[in-house]
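Here's the structure we're looking at; comments come further down.
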Amino acid sequence: MEGQGCCGGGGGKTEMIPTEEALRIVFGVSKRLPPVIVSLYEALGKVLAEDIRAPDPLPPYPASVKDGYAVVASDGPGEYPVITESRAGNDGLGVTVTPGTVAYVTTGGPIPDGADAVVQVEDTKVIGDVSTESKRVKILIQTKKGTDIRRVGCDIEKDATVLTTGERIGASEIGLLATAGVTMVKVYPMPIVAILSTGDELVEPTAGTLGRGQIRDSNRAMLVAAVMQQQCKVVDLGIVRDDRKELEKVLDEAVSSGVDIILTSGGVSMGDRDFVKPLLEEKGKVYFSKVLMKPGKPLTFAEIRAKPTESMLGKTVLAFGLPGNPVSCLVCFNIFVVPTIRQLAGWTSPHPLRVRLRLQEPIKSDPIRPEFHRAIIKWKDNDGSGTPGFVAESTGHQMSSRLLSMRSANALLELPATGNVLSAGSSVSAIIVSDISAFSIDKKASLSEPGSIRKEKKYDEVPGPEYKVAILTVSDTVSAGAGPDRSGPRAVSVVDSSSEKLGGAKVVATAVVPDEVERIKDILQKWSDVDEMDLILTLGGTGFTPRDVTPEATKKVIERETPGLLFVMMQESLKITPFAMLSRSAAGIRGSTLIINMPGNPNAVAECMEALLPALKHALKQIKGDKREKHPKHIPHAEATLPTDTWDQSYKSAYETGEKKEEAGCSCTH
């Protein structure tokens, strides 16, 4: 029997399959649950199963942007009588503002008929006693038609799609549903998960004194909590003894009760009383029972077909026989069960979030099995390379029965099976399994202590790069570990070697994601909005194959397109190969971040960067707000004297000959 907290059994002829293959099998079997209708507040955290359209425009009436006075714009400045007040609801209903009259309006209030502009209160002056019934106001400025009025439907047009199938519902989505008047929502339900532990040695956590050979059941409590964190309904099946008939009865009852997933803990190794796998083979189909991973090798995945009843058609129940060792159990839950829950719940991208980080200390890898090493990761101003980034600290001794190694762990480091020591500062991939600690609190002091002497310059005192660059490799092959990333390192090399030409640019983040729109979109948004990168280069996924979706993901993120950059890259690439015309790259700006899709070919990356270099530095400056023109014959703005003939005169002046040139003014804003 493989008990909790005990070393599991080994042996057997079943071959271990790689983690990636095991996940592929699980995803192939796991099918999205049929949608259900729930109330508005029950929809929180679930995935939308229908498009939501706005039944009404928003705003449904012309509304004031500010507190002020609704006027006829052509009236201009002057004194006017205030004929009504429009605050909310039916205020001002039936009253028409005619030339020579005004109406008081509050922010969000409806604009009375006849008015075509609003003058804010700051640009008006009340005449006489404001308490009198006949009020007059002086309009101090000339306004234009439409000023400070939100037209009908300016936020949301009638029948516009406000939410689409596949979106996960958060607080803002609840607000949009309420805006659209939706009180019942079609969503994909969270799966119902049944949990049981097996083993004669197990007792409830409430047991006061342990008998000889007994241990408290930690796995079941841990799994119940983990499943509840995923917002699933839990069915607690308790502890089942090492008795085949008792275990079979509990499994049959669970399957017939309508659960979607069964999690067992223990009983999946090679002991003579490990009955979980034989029963799963008897009642369904076992897809695998050993995975090439550490910890978690004795993991069983099966599919059970429930018998149809009068109240329920036969359904498929997924079963995971998790290892009995606590750490192995929780690691397998995070690697396999969490993505399965998300898949059943309708997530478009159920895969766990991965990040690149640097090791804070040396770690020896296993020579045979890829390891999911428990670690605590945090963001630091200096990750050891002189730039900000995530760093990882091991939780200590990684024995699979030692639950303390999971304490405070928020990530699983993905260590390759080389048997080598990964030195401190090595870059590795990590799977996020819980909240990441915020930015480090140990900030650099801005002032030195009196009398202190700076003897040497340390890494964390080096000023940051002028422009932060992130490189995203988009590839199913590289993401799955089935091939090396050749484009990413080449792009890093090209950027770093061109740092001076780019105004001090430096690559501070890299990542690899599969060809999936949501995964690409999520990291582009994070790098733009959270990490505030100046330049993001994506590599690959720009061709014609069905999995080439990088442009689609990028277009969902960018706010302003930059077609000129794509034109230049296309021209350069066509000099090399006619197949360059098959590129569907996108480029654009999000906030203060420039995002450019590049080909996945390493040589093409270098060619495209070379083509963009003459203008890229200036582009990055402009995005940051620098409006100075860089035409080689253009007189600098600081030297311009005349305020007119902005470009033409300035340009001609630059070409004039003779001892004295006519000074040309410039007011360029491009």
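Positions of Cβ are set from backbone N, Cα and C atoms, glycine also.
What Swiss-Prot annotates here:
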BINDING   D485, R486, G541, G600  AMP binding site
BINDING   T542, G543, S573, G600, E607  substrate binding site
MUTAGEN   S475 to D  Reduced molybdopterin binding. Loss of adenylation activity
MUTAGEN   D485 to S  Reduced molybdopterin binding. Loss of adenylation activity
MUTAGEN   D515 to H or N  Almost normal molybdopterin binding. Loss adenylation activity
MUTAGEN   T542 to S  Reduced molybdopterin binding. No effect on activity
MUTAGEN   T542 to D or N  Loss of molybdopterin binding. Loss of activity
MUTAGEN   T542 to A  Strongly reduced molybdopterin binding. Reduced activity
MUTAGEN   T542 to V  Strongly reduced molybdopterin binding. No effect on activity
MUTAGEN   R547 to E  No effect on molybdopterin binding. Clear reduction in adenylation activity
MUTAGEN   V557 to G  Impaired folding. Loss of activity
MUTAGEN   S573 to A  Loss of molybdopterin binding. Loss of activity
MUTAGEN   S583 to A  No effect on activity
MUTAGEN   N597 to L  Loss of molybdopterin binding. Loss of activity
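Recorded residues G543 (substrate binding site) and D485 (mutagenesis position) have their alpha carbons 18 Å apart, per Cα-Cα distance. Long-range Cβ proximity for D485 (mutagenesis position), meaning a same-chain Cβ under 8 A and a gap of 6 or more residues, is found for T473, S475, V478, V512. Using Cα positions, the member of the binding-site residues R486, G541, G600, E607 nearest to S573 (mutagenesis position) is identified as E607. N597 (mutagenesis position) carries a strand DSSP state (E or B).
Among the binding-site residues listed (R486, G541, G600, E607), G541 has its Cα nearest to the Cα of R547 (mutagenesis position). Here the CA atom of G600 (AMP binding site) lies 12 Å from the CA atom of E607 (substrate binding site). For the recorded site, E607 (substrate binding site), the DSSP three-state label reads helix. Among the listed mutagenesis positions, namely T542, S573, N597, the Cβ with the most fellow Cβ atoms inside 10 Å is that of N597. Put simply, of the mutagenesis positions T542, V557, S583, the one whose Cα is nearest the Cα of G600 (AMP binding site) is T542. Among the recorded positions R486, D515, V557, not one has its Cα within 10 Å of the Cα of S583 (mutagenesis position).
Using Cα positions, the member of the recorded positions R486, G541, N597 nearest to V557 (mutagenesis position) is identified as N597. Reduced to three states, the DSSP call for S573 (mutagenesis position) is helix.
In the three-state DSSP scheme, V557 (mutagenesis position) falls into the helix class. Spatially, by CA atoms, the recorded positions R486, D515, N597 include one closest to T542 (mutagenesis position), and that is N597.
Taking Cβ-Cβ distances under 8 Å and a sequence separation of 6 or more, the neighbours of R486 (AMP binding site) in its chain are P602. Cα spacing between N597 (mutagenesis position) and G541 (AMP binding site): 9 Å, rounded to the nearest whole number. Cβ-based neighbour count (10 Å, all protein chains) for G600 (AMP binding site) stands at 22.
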